[in-house]
Every structure is written in structure tokens, then in C-alpha cells.
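Undergrad: Got a structure here, written out as C-alpha cells. Questions coming.
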Amino acid sequence: MTSRNYLLLTPGPLTTSRTVKEAMLFDSCTWDDDYNIGVVEQIRQQLTALATASEGYTSVLLQGSGSYAVEAVLGSALGPQDKVLIVSNGAYGARMVEMAGLMGIAHHAYDCGEVARPDVQAIDAILNADPTISHIAMVHSETTTGMLNPIDEVGALAHRYGKTYIVDAMSSFGGIPMDIAALHIDYLISSANKCIQGVPGFAFVIAREQKLAACKGHSRSLSLDLYAQWRCMEDNHGKWRFTSPTHTVLAFAQALKELAKEGGVAARHQRYQQNQRSLVAGMRALGFNTLLDDELHSPIITAFYSPEDPQYRFSEFYRRLKEQGFVIYPGKVSQSDCFRIGNIGEVYAADITALLTAIRTAMYWTK
């Protein structure tokens, strides 16, 4: 381990500002009103406001990574007679399928392949053929490949068929403008350490209050009972059922202030988009090819094919980049040899320029 700080070019955890880190220097009592009412309740209100201006939505914070919240939603939102259609085109859609299977939740997995955009007509046909489906769940920004999925079109289907709509917006909420009411989303799931630019430690769910209120008694887990967590926060003014990750929460409160200072989600989206476009242009100039076509890319993370040169090893490429202060991500695509570069967090145009220079230096197989 080294004391040197790297620029994390990953989809989260990501590079955070010094002020977000410094917010964690304060110790809070989990029973204190200054913390629960002054911090937690403020966060809940701000998250709901970021998601939509429409009435009837609420938010719940939950200890753990984003996957904990995904499992909490699946395990709480679906009753014993319900069935979920899971749209999957990557590791995180597949993870939802695995969760549903382990919890004994009836589900239909529509897997369209890792590099294919979900076919909305195929989803329509599935819904038309199976009236027992009560819920639809999908990932928005699938970081396996960097693909941005059509949550608007699927949301329109969910609304037309009267289905409850669950969206894993882990790597998009706070970085891509959206109105969850207009998108017909009933449950949106995200995490502290993604586009809001906080640190790991908790996830959150922004939900239609009427839907959440109907979840009582559904949960397959004590600690992942979304309804019970929500009622505790509602009835006790921000109190968590079990130990709150206080330092992470304080960091997140600071991160929300910095999001507002940047100009909100629209301004952050613009920065991320420019980062991603500059990255792709620079990588192509160096001879790298993207896994996806441009129209499929999210502004969050990009997958690049590994060089075909027999000398190339990702581990050596990674080491050489890390020596220069940059950390990238290995590939997660099962059918292609790739690596991934994220461009969210405290990453700006100058950082992308510096990264491209470092990559040129690290391309030992071209020497």
C-alpha cells in the first residue's frame, strides 16, 4: 500500500474531492437530532427533489453497496404472487436474475446479450404473452460494457401494461438528467459512491410512496427490509434501524452541496459527456477501438478492445499506468477481451489529456 493518491478512472468508487474526504473527519452520534434531522432528513429530501418535482415520492437510505439496495427492492417490492421481468444485457442485470433465483422470486429473464441494446418490441411481446408478470426491472447504465439502456421506452411499456417499474440507476443517477415520474419509474436505486461523487458505505432508493407502503410483510430478509427501513426513517426523523454509516453520510451531504455548486445534474452530465467524448477520440487516435458503437455509449464508462499484440498483458499495462498515477478497470465482458476506463468523479478535461499522455507512455508493446 502506498500513501500516493491515484486518479480512479472507474465507475465507482471514484476520485472524490478533498472537501468530501474532509467531511468525514467529524464524528456523529446516530441518535442525535443534528445528525438525523439535520443531515439524513436533508439528504432524503434532496434526493427526492433531484429525481422528480412530482409529488408522491420518497427516499430510503440503506447500509451497504448498491447491490444491497437492489436486493432489498427485489426482496421487498415483490409479494409471493408477483413475477418480475428482468431485462439483462450485462453483469448487473444478470446479478438481479441471480438474486431473484436465490430469493425464490418468480421471474422471467430476458437476456439480449452483452453488446446488444434491449429490443423494446421483444419486451412488449413478453409482456403481452405473460399477464402474470407484475414488475419490470432493468439497469440504466450497464457498466459491464458502458451501454446506456432505453429506460424511457421500457418505462412507457410498464405504464401501458400497468407494471411496477424498477430501475437500477447505480451509475447514472446524479450524472444523467432524468425525471423518474415522467419515466414511470416506481423504484430507482443508486449508490453514494457513483455520480453524486460521495464515498462507499450506503445506497438509496427513491420510490413511489404508494408502492413502498404496499411492501409491508414482503421482505425475505430482516436487514434488507426496505419497508421497515423506510418506516423507521419516517417515524423517527431520519433514524436508521441499524448502525448508520455516519462518516459516509456526512461525505454524501458535502457531495450534494458540490453537485449543486457545479450547476446540478445537467452541468455534471455535460462534463461527463465531454470527458467521455475526449477519451474516445484520444484512444482511437492511439489505435484503440471501442467495444460499442458511439450511439450506445453512456457518458460514464467505456470499454475498449485489448490490443491484439502478443506482448500485451492487461496487468502490465495497468501497472505502468498506475505508476503514472492512473487506475483503470479490467474487462467484464464474457465474449471479448477488453478493458474499461471510467470518466466520472473528480475528473476534468485536463485529467483526460494527462491520462492519454500516460497511456501513450504505457504502451510498451508498441516500442
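Just so you know, glycine gets a Cβ as well, placed from its N, Cα and C.
Modelled residues match the original; the substitutions are not represented.
According to Swiss-Prot, the feature pyridoxal 5'-phosphate binding site maps to Ser65, Gly66, Ser67, Tyr92, Thr143, Asp168, Thr243. One mutagenesis experiment named in Swiss-Prot is Asp168 to Ala, and its note says Loss of enzymatic activity. One mutagenesis experiment catalogued in Swiss-Prot, Lys194 to Leu or Arg, is accompanied by this note: Loss of enzymatic activity. Quoted from Swiss-Prot, the note on the mutagenesis of Arg340 to Ala or Lys is: Decreased affinity for all of the substrates.
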Undergrad: Could you tell me which of these binding-site residues, Ser67, Thr243, has the greatest number of Cβ atoms within 10 Å of its own Cβ?
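TA: The residue with the most neighbouring Cβ atoms within 10 Å is Ser67.
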Undergrad: Whole-number Å only: compute the distance from the Cα of Ser65 (pyridoxal 5'-phosphate binding site) to the Cα of Asp168 (mutagenesis position).
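TA: About 13 Å separate the Cα atoms of these two residues.
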Undergrad: For Arg340 (mutagenesis position) and Thr143 (pyridoxal 5'-phosphate binding site), determine the Cα separation and express it in whole Å.
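TA: Answer for this pair: 9 Å between alpha carbons.
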Undergrad: Within 10 Å of the Cβ of Lys194 (mutagenesis position), how many other Cβ atoms can you find? Include all protein chains, please.
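TA: A 10 Å sphere around the Cβ of Lys194 (mutagenesis position) contains 27 other Cβ atoms.
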Undergrad: Please report the distance from the Cα of Lys194 (mutagenesis position) to the Cα of Thr243 (pyridoxal 5'-phosphate binding site), rounded to the nearest angstrom.
TA: 22
Undergrad: Counting Cβ neighbours within 10 Å across all chains shown, tell me which of the recorded positions Ser65, Gly66, Tyr92, Asp168, Arg340 comes out on top.
TA: Asp168
Undergrad: So, three-state DSSP: helix, strand or coil for Tyr92 (pyridoxal 5'-phosphate binding site)?
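TA: Tyr92 (pyridoxal 5'-phosphate binding site) sits in a helix per DSSP.
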Undergrad: Taking only same-chain residues 6+ apart in sequence, whose CB is under 8 Å from that of Thr143 (pyridoxal 5'-phosphate binding site), what do you get?
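TA: In sequence order, Pro11, Gly90, Tyr92, Met170, Ser171, Ile300, Ile301, Lys332, Arg340, Gly342 meet the Cβ cut-off.
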